[in-house]
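Undergrad: Attaching a single structure in C-alpha cells format; questions to follow.
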Amino acid sequence: MSGVSEPLSRVKLGTLRRPEGPAEPMVVVPVDVEKEDVRILKVCFYSNSFNPGKNFKLVKCTVQTEIREIITSILLSGRIGPNIRLAECYGLRLKHMKSDEIHWLHPQMTVGEVQDKYECLHVEAEWRYDLQIRYLPEDFMESLKEDRTTLLYFYQQLRNDYMQRYASKVSEGMALQLGCLELRRFFKDMPHNALDKKSNFELLEKEVGLDLFFPKQMQENLKPKQFRKMIQQTFQQYASLREEECVMKFFNTLAGFANIDQETYRCELIQGWNITVDLVIGPKGIRQLTSQDAKPTCLAEFKQIRSIRCLPLEEGQAVLQLGIEGAPQALSIKTSSLAEAENMADLIDGYCRLQGEHQGSLIIHPRKDGEKRNSLPQIPMLNLEARRSHLSESCSIESDIYAEIPDETLRRPGGPQYGIAREDVVLNRILGEGFFGEVYEGVYTNHKGEKINVAVKTCKKDCTLDNKEKFMSEAVIMKNLDHPHIVKLIGIIEEEPTWIIMELYPYGELGHYLERNKNSLKVLTLVLYSLQICKAMAYLESINCVHRDIAVRNILVASPECVKLGDFGLSRYIEDEDYYKASVTRLPIKWMSPESINFRRFTTASDVWMFAVCMWEILSFGKQPFFWLENKDVIGVLEKGDRLPKPDLCPPVLYTLMTRCWDYDPSDRPRFTELVCSLSDVYQMEKDIAMEQERNARYRTPKILEPTAFQEPPPKPSRPKYRPPPQTNLLAPKLQFQVPEGLCASSPTLTSPMEYPSPVNSLHTPPLHRHNVFKRHSMREEDFIQPSSREEAQQLWEAEKVKMRQILDKQQKQMVEDYQWLRQEEKSLDPMVYMNDKSPLTPEKEVGYLEFTGPPQKPPRLGAQSIQPTANLDRTDDLVYLNVMELVRAVLELKNELCQLPPEGYVVVVKNVGLTLRKLIGSVDDLLPSLPSSSRTEIEGTQKLLNKDLAELINKMRLAQQNAVTSLSEECKRQMLTASHTLAVDAKNLLDAVDQAKVLANLAHPPAE
C-alpha cells in the first residue's frame, strides 16, 4: 500500500470517492518517525460478509495521528461502500470487550492521547475500535436516501443492536416481521414463493441458519412446523419489496419499539436542587424526559450552544456544563461518571458540527497549571457599604486587627430558607435530654396553616460560644440533606435560645423500639432496617460526608417498615482531604474503628465499620456492642483480631458481610454502594424464605405414614471390578471433588457409588443400567406347563407362591447379613474406600465370586485431605448431623449441576447451599448453651470459618459469572467447586467438634443395636 499525495487532514469531508487504481489510502506516516511511535490499529465495521477477515481494516498511524484522519482513511478505502456523502455522521468508538466500557473518541483526539487516557486502563488486546454512525441529520430517513452506502451501514448497525439488545424483548409478531424483512433484503434475488418448497427452507436452516434472522428464544418457544408456516406467511407480505424498501420498513417498524435516532442518559439537572431526568439527545436537540409517559421538554437546540465543558467531581462523578446563547447561566448536568459526561459532550459537539456552520469543536478542555496562574477570577463588584458591613460583622471580638473577608461566591441566595418564627412553634412534653439541652415534643404551624408534629432540640442558655457552634453545625449539615431515610430538618431559630426543629416520628428511637417488639419483629424486617440505613449512608458517601455516630440510638422509626438516620451532631464534610481528624471531644468508642480510636481519623471506611456495628445492634435487638468491656479495653480486643460475635438470628451471609466491614485495613472494607447491593441480595433471600415458609404453612399437606423404604443390599467385597472406557467430567483431571469420608462412613445412604463417583476412580466407573442389574431369563411358550384342570392350576399357583416366599426370605436374610457385615467393616475399612467402591449393586451373574480374605487395599491418593471418620453415635433427633448431611447433599448437587447450568443459574444452587448452612448454624446455636464452655470457642471458630467459606464460594460464583464467555470459564468453575468442597469439609469438622463437646457433656449415646 502507498500513501496518498497529501495529508488526510486537508481532505474536505464532502463526497468521498475511492482513488483510481489499486492503491488503498492510508494515514500518512512521516519518514523520520521512530518505530515506537508507529501503531497499527484494527478498526472493525459492519458488512454483509460472513468472512470475519473482511469486517475490519488495519490502519497504520502514529501517536500524533488524529481520530478524524483514521475515520477518513477507512471511508476513502471503499471498504464499506462507494460515494459517501455524509462523512460527518461517522464516529469512532473504543469498547472494552470484557466490561462493555465505552468511550467515544473525539475527532480531534490523537492516538497518543487515547493510549494514555483509555488504553492504559486495561490490556491492549481487550479493546476494540468500532466505526459507528452516531450523528444523524434532522430528517435522516430522507437524507440517507441520497447516500446509499451510509443508509445500508446504518441499517447493519441498527440491526446488530436489535439482535443483541431488543430481539428477546419485542413481541413474536414484531420479531417475525423484522426477521422476514432482513430475509427479503438478504436474499433480494430470491423468488417470492421460494420458501414454500421444503428443500429451500431446509437449505436456509442448515446452510445459513435461522439464528441470523430470528431470536433464538422465539425458535425454542414455537414448534418447528408452526414456526416454518409463520415465516412462509409473513415472507409473502414482503416478497415484492426492494432492498431500500426493506430497510425503510425495518426502520419504521423498530421505531415503534425503540428510539433509533437518539441516545438517552440517566442524569441530574442542577438547578438550585438536583432533578433526576432522562436526557434525550438526538437530531431535534437536547430534551429532558421526567417520566416515560410524559412528552420530552426541549432544553436547548444545537445552534444555541456556544461552549461545552466537562468538570470532574469527587467519587468519579462529573458535571457537563453547556453554555447556551441568551441564557444567564450554563446548563449543568451531573453524571455518574466522567466517561459518561465525555461521551455526552462528544455527541453534542458532533451534532453542533453537523447542524452548525462551523467545523471546529465547542469543547473547552481544562487548562494547565500555567494557564491557571495567568488567569484570575474577576473581582466581584459589590456595594462598598455592603462590604464594610460584612467586614464589621466578621471582626473578632478579641482583636481589631484581623478580620474575616466573606467569600461571596459561597452564598446561595436561591436555596431554601430554614429560619422560622418562634411563635409558630408550641412546645409540649420533654422527650429527653441531650448533650446541649432538652429535646421537646412540639407542634409547628407552617405558612399554609398546617400543623406538623415536630421534635425541638434546644441549646442551654449558659452554653459557651464554642458549644453553640457545635450545636448549630448539625443544622448546617442537615439543611443540605434530602433522602427518604434521613431525618428531615424543618427549620432553625438562631436567636437565643437556639432551637433546631425536625420532624417527629411517633415510634421513637430504634433501640427502644427493638427492645419493645423483639418478640414480634422478624429477621426480614431487621434486614430491611439495615438496608435502609445503608442507603442513607451511601447518600452521605456520595456528598463526601462522614457521620461518625451511626448507632440505633440515633435512628428513628417513622413506621414499622421505615427507619431514618438522624443526629448529625458529629457529622463533618471531607472536601479537601479524604478523612476528618477529630478534635478532643466525646466519641462513641465501642462503635468506632481502630484507626478512629487510635488516631481520631474518620473516613467513609470508618463509617462502614460503625454501620456494621449498628447492624449488629439491630440483629441483637438493641444490645450495646462490647457491653462486657470498658471503653479503655475495646482497642486491645480489636487489635488482637477479636470481633463482635454473631447474633442468634443473624443470617450467616449477613454476618460474613459484617466481618468484611470489620477488616482492620480500611482499604479492604467494602464501600456503601457495594453494601447496598449485597444487603439487597440478603433482603431478597430472606424475603423468599419468608414467602416459602408462609406458603408451606398455608398449604401444608397431611402426613402420610409410609412403610420403611426398601434399600438394596450393599456391595459385597469379593465382587470383581471392571474397567470401562473413561468418563468425562467437568472437574477434569486437575481437580478431584471429594466427599468427606467421615460423613459417608456415618451415613451410608448419603451417597451411593452409582450416583457420586469418588476422585480415586471417577474416570473408571462401570456403566450401570437398570435393565442389566435386574436381568432375568426369558421363557419360550413351550416352557410353560399347561394345567389339565382347575385343581391342578390351583396347586401350581400355590407352589409358585411358596417358591416366591422362599426367594424373598432368602433375599431378606442376605440383606441382614450384608448389613451386619457393613457395620463391622466400617470400623476397619478407610471410609473413602467404601465410598469409592464402584461394584454394581447386583451383578449380572451370581457366579465367579472371589474368596474374601480381608479388607480391600486402599488405593493411593495424591494431595487428598486427610479426614477422620465421624464418631459412631446415636443420631436419633440429631439436628446438627442431619443438617450436615443436607449441606453435603447441597454441595454434591452443586457439583453435579454446575456444568449444565447457565451462568445466571449459579445463584440458585449457591443459594441452596447458603440456606442449608444457615439451618446448620442455627441448630448448632440452639445446642450451644448445653455444651461445656471450654468447647464453645472451637465451635464458634468453626462457624466463623464456615461463614468465610460461604463468602468465598459466592465470590468464586460471581467470578465464574463474569468470565462465563471467556477462556477462564472452566478455571473459574473449578475454583467454585474447590470452594464448595472446602465448605463441606469444614461442615464435617463442625460436626466433629459438636460430637466431642456432646461426649464431654454426657449428651452423646452409642447407637442402639
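Cβ atoms here come from the backbone N, Cα and C positions, even for glycine.
Every position carries its original residue.
According to Swiss-Prot, the feature active site, proton acceptor maps to ASP549. Taken from Swiss-Prot, the feature ATP binding site applies to 431-439, LYS457, 503-509. Summarising the annotation, Swiss-Prot assigns domain 'FERM' to 39-359. The annotation domain 'Protein kinase' is assigned in Swiss-Prot to 425-683. The mutagenesis experiment TYR402 to Phe is recorded by Swiss-Prot, whose note states: Abolishes autophosphorylation. Abolishes interaction with SRC. In Swiss-Prot, the entry for mutagenesis LYS457 to Ala states: Abolishes kinase activity. The structure shown retains the original residue. Per Swiss-Prot, mutagenesis PRO859 to Ala is noted as: Loss of interaction with NPHP1. Among the mutagenesis experiments that Swiss-Prot reports, TYR881 to Phe is described with the note: Loss of phosphorylation site. Strongly reduced interaction with GRB2.
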Undergrad: Measuring CA to CA, name the entry from the recorded positions LYS457, ASP549, TYR881 that ends up nearest TYR505 (ATP binding site).
TA: LYS457
Undergrad: Average the per-residue pLDDT over the domain 'Protein kinase' (425-683) and send me the rounded value.
TA: 84
Undergrad: Hey, does DSSP put LEU431 (ATP binding site) in a helix, a strand, or just coil?
TA: strand
Undergrad: If I take the alpha carbons of GLY508 (ATP binding site) and LYS457 (mutagenesis position), what is the distance between them in whole Å?
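TA: Cα-Cα, rounded: 15 Å.
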Undergrad: Of the recorded positions LEU431, GLY437, ASP549, which one has its Cα closest to the Cα of TYR881 (mutagenesis position)?
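TA: Checking each of LEU431, GLY437, ASP549 against TYR881 (mutagenesis position), the shortest Cα distance is to ASP549.
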Undergrad: Express the distance between the Cα positions of LYS457 (mutagenesis position) and GLY437 (ATP binding site) as a whole number of Å.
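TA: Rounded to the nearest whole number, the Cα-Cα distance is 7 Å.
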Undergrad: I'm trying to understand the geometry here, so how far is the Cα atom of the residue listed as 'active site, proton acceptor' from the Cα atom of GLY437 (ATP binding site), in Å to the nearest whole number?
TA: 18
